[in-house]
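Visitor: From Swiss-Prot, here are the annotated features:
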VARIANT   Thr60 to Ser  In strain: Isolate 1B and Isolate Timor sea
BINDING   His83, His182  heme b b562 binding site
BINDING   His97, His196  heme b b566 binding site
VARIANT   Met98 to Ile  In strain: Isolate 1B and Isolate Timor sea
BINDING   His201  ubiquinone binding site
VARIANT   Ser263 to Asn  In strain: Isolate Timor sea
VARIANT   Pro266 to Ala  In strain: Isolate 1B and Isolate Timor sea
Amino acid sequence: MTNIRKTHPLMKILNDAFIDLPTPSNISSWWNFGSLLGLCLIMQILTGLFLAMHYTPDTTTAFSSVAHICRDVNYGWFIRYLHANGASMFFICLYAHMGRGLYYGSYMFQETWNIGVLLLLTVMATAFVGYVLPWGQMSFWGATVITNLLSAIPYIGTTLVEWIWGGFSVDKATLTRFFAFHFILPFIITALAAVHLLFLHETGSNNPTGIPSNMDMIPFHPYYTIKDILGGLLLILTLLALTLFTPDLLGDPDNYTPANPLSTPPHIKPEWYFLFAYAILRSIPNKLGGVLALLLSILILIFIPMLQTSKQRSMMFRPFSQLLFWVLIADLLTLTWIGGQPVEHPYIIVGQLASILYFLLILVLMPTAGLIENKLLKW
């Protein structure tokens, strides 16, 4: 008799995705981040659900309801900080997952990669609308500044911004709709993640060498299930350490002041995971130009498969490309630092140089390195 997991319509899907899935025998811990992202998503949906039971999306009570969650609800402070720091862990895993894809050439699975870019945009949108909900100073002014960027669109910009606001400024209508978006988007992310996985399983996983591994596959269970459980435990350990020891380490103190439309904070800045894009936005002295650069800094990922010039898929055996990859990482860390600094000398010029280098590396230097390495193969 055949095992039920191989015949039952639902069990068969799970079996083919997590149990009998043929997996390359040599994938490293950099391949753990996909499952960690799934774990993050589940944790965020669960903690978010419990927060939504006590939160009120109204300008007069939103800030107080968050304070009420932290003070009066049983373990409310814990759920709230798990959710806030869970977002940071989500983005750490997301950036590591993308870095892995860039380094090992996983972007050559084009459908999987493009859905991944779409997932990134959706997660960024979710994090942005979520940051507005506590209705602190940085929530309010962050929402005002970022939504205002749409006014740079010629002709329809102002109308578009007022349509998103539901009025002439960020107000009650804005908060209510942002709560609605923040509630629905994670479920859209879940659906997209399922499609992401569907397309990945059409091709199978890539591996560090970038060479097809069809002749050397092992079953996903037990080898990678146990490896993913270890990764998950380390993720939960890190999240708990962050939440229980320094819950406000990554937050902004300004968000403990209730939103006040009449008082602008001295330094408006987003959460750390958006600072690199914010630095690129600020480094262009023209509003529309800045908005376009901001969009392009993320959308450039779509073009990466087309910019592949090397005959080798992975960077494992490509020293020049490796060097440029780590320069790109250093550049992104520099942009993250600059995004959190005030707009003054020398930060302005450093930000502008880092922004130019970011686009130069992806569009010019890395494809050129690929061509040079192709020549070196013939020596």
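Backbone N, Cα and C define each Cβ position, glycine as well.
Since the structure is predicted, the reported quantities are computational estimates derived from the model, not experimental observations.
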Visitor: For the C-alpha pair, I'd like the distance in angstrom between His83 (heme b b562 binding site) and Thr60 (variant position), rounded off.
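Guide: Just about 23 Å between their Cα atoms.
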Visitor: Can you give me the same-chain residues 6 or more apart in sequence from His196 (heme b b566 binding site) with a CB-CB distance under 8 Å?
Guide: Thr112, Ile115, Gly116, Leu119
Visitor: About how far apart, in whole Å, are the alpha carbons (Cα) of Pro266 (variant position) and His97 (heme b b566 binding site)?
Guide: 34
Visitor: Ten-angstrom check, please: count other Cβ atoms within 10 Å of the Cβ of Pro266 (variant position), all chains counted.
Guide: 6
Visitor: Between the binding-site residues His83, His97, His201, where is the Cβ count within 10 Å the lowest?
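Guide: Across His83, His97, His201, these binding-site residues, the one with fewest Cβ atoms within 10 Å is His201.
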Visitor: Of the recorded positions Met98, His182, His201, Ser263, which one sits closest to Thr60 (variant position) when you measure Cα to Cα?
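Guide: Nearest by Cα distance to Thr60 (variant position): Ser263.
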Visitor: Round to a whole number and give the Cα-to-Cα distance in Å for the pair His182 (heme b b562 binding site) and His97 (heme b b566 binding site).
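Guide: A Cα-Cα distance of 23 Å.
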Visitor: For Met98 (variant position), which residues in the same chain are close in space, meaning a Cβ under 8 Å from its Cβ, but six or more apart along the sequence?
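Guide: Met98 (variant position) has long-range Cβ partners Gly116, Leu120, Leu301.
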